[in-house]
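Student: My questions will all concern the structure given below.
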Amino acid sequence: MAQKENSYPWPYGRQTAPSGLSTLPQRVLRKEPVTPSALVLMSRSNVQPTAAPGQKVMENSSGTPDILTRHFTIDDFEIGRPLGKGKFGNVYLAREKKSHFIVALKVLFKSQIEKEGVEHQLRREIEIQAHLHHPNILRLYNYFYDRRRIYLILEYAPRGELYKELQKSCTFDEQRTATIMEELADALMYCHGKKVIHRDIKPENLLLGLKGELKIADFGWSVHAPSLRRKTMCGTLDYLPPEMIEGRMHNEKVDLWCIGVLCYELLVGNPPFESASHNETYRRIVKVDLKFPASVPMGAQDLISKLLRHNPSERLPLAQVSAHPWVRANSRRVLPPSALQSVA
């Protein structure tokens, strides 16, 4: 179904607003376990929004859910408990009054965004995600703003950050790690097919849905690059690939390096090149000074070693990550029926 473009004017300058259908960063910080209820059975990330059982999502005359196309104000929402705090604002659990649809409402302060000079980055995030609809990518349903704030209506990820779960358990087992690798490979293949490079895959930027399914979030460093070649440095120190440290041109293969680092961290509990100083970390990354504890299974070592290659062209392609024997033997990826239909 063709989606209707959000007609809100962009609050900065004369540029027109991007589409209201996109995915944006959400860093959800939780202190208490989630207790699913009828109101927390929310939509899957790549399908039309659905309300809780016994409740109906209101649609407009074209059959498109209102949450995607309607002009909202803050008065249209019941605001619940805070989910997280960030540099530019806060995230709250919220319910749209008309449809009772549960969302995460991210409230950004214009003054802080302007102070840090990141208006362009915010707009870029929205533009990049305008057409990314995938079961393992967090979705942005809509946005609106007033004189002081910008509000992003996001998919709610009830189980919060992957980072928090990793902190609690220290390491993940083979099944959970392989499942995450398959989910990531599939989602990134989708992104790369649309010429989108994430560039900052790490546990803090990965959220978990109701059934534990992965949701890629925080596209703050991502870029839509038709040439797929850029030279700017970004990302998290422990996850930076050699080509970015060395200031060389890079492409979508930076994401292959990142998921190799992630796989190692999930199994071991810390990134592979972590050191006491930044300079030492840089040195180890550039030299690909990779050492495995005896606890890392041989199959996982093989996968990680094929991803963490200094030469980007030698890194294992995403399709082969999904098909890797260790991933195939251990992954327990489960998609909702509607998601299976859409990615078939």
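Note: Cβ is positioned from N, Cα and C throughout, glycine not excepted.
Take a look at what Swiss-Prot says about it:
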type	residues	note
ACT_SITE	D200	active site, proton acceptor
BINDING	L83, G84, K85, G86, K87, F88, G89, N90, V91, K106	ATP binding site
DOMAIN	77-327	domain 'Protein kinase'
MUTAGEN	K106 to R	Leads to loss of kinase activity and severely impairs mitotic progression
MUTAGEN	K215 to Q	Mimics acetylation, promoting accurate chromosome segregation
MUTAGEN	K215 to R	Abolished acetylation by KAT5, leading to impaired chromosome segregation
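For the listed features, I'd like the structural context: burial, neighbours, distances.
Tutor: D200 (active site, proton acceptor) carries neither a helix nor a strand DSSP state and counts as coil.
Counting every protein chain shown, 23 other Cβ atoms lie within 10 Å of the Cβ of V91 (ATP binding site).
Residue density at K106 (mutagenesis position): 27 other Cβ atoms are found within 10 A of its Cβ, drawing on all protein chains shown. K106 (mutagenesis position) falls within a strand when secondary structure is assigned with DSSP.
Look at K215 (mutagenesis position): DSSP puts it in a strand.
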Student: K85 (ATP binding site) has how many other Cβ neighbours within 10 Å of its own Cβ?
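Tutor: Taking all protein chains shown, K85 (ATP binding site) has 10 Cβ neighbours within 10 Å.
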Student: Looking only at L83, G84, K85, G86, K87, F88, G89, N90, V91, K106, which the record lists for ATP, tell me the maximum pairwise CA distance in angstrom.
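Tutor: The ATP-binding residues span at most 14 Å between Cα atoms.
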Student: Between V91 (ATP binding site) and K215 (mutagenesis position), what is the CA-CA distance rounded to a whole number of Å?
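Tutor: Given the Cα positions, V91 (ATP binding site) is 16 Å from K215 (mutagenesis position).
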Student: List nothing but the one residue from K87, K215 whose Cβ has the fewest other Cβ atoms within 10 Å; the candidates are the recorded positions.
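Tutor: Minimum Cβ neighbour count within 10 Å, taken over the recorded positions K87, K215, occurs at K87.
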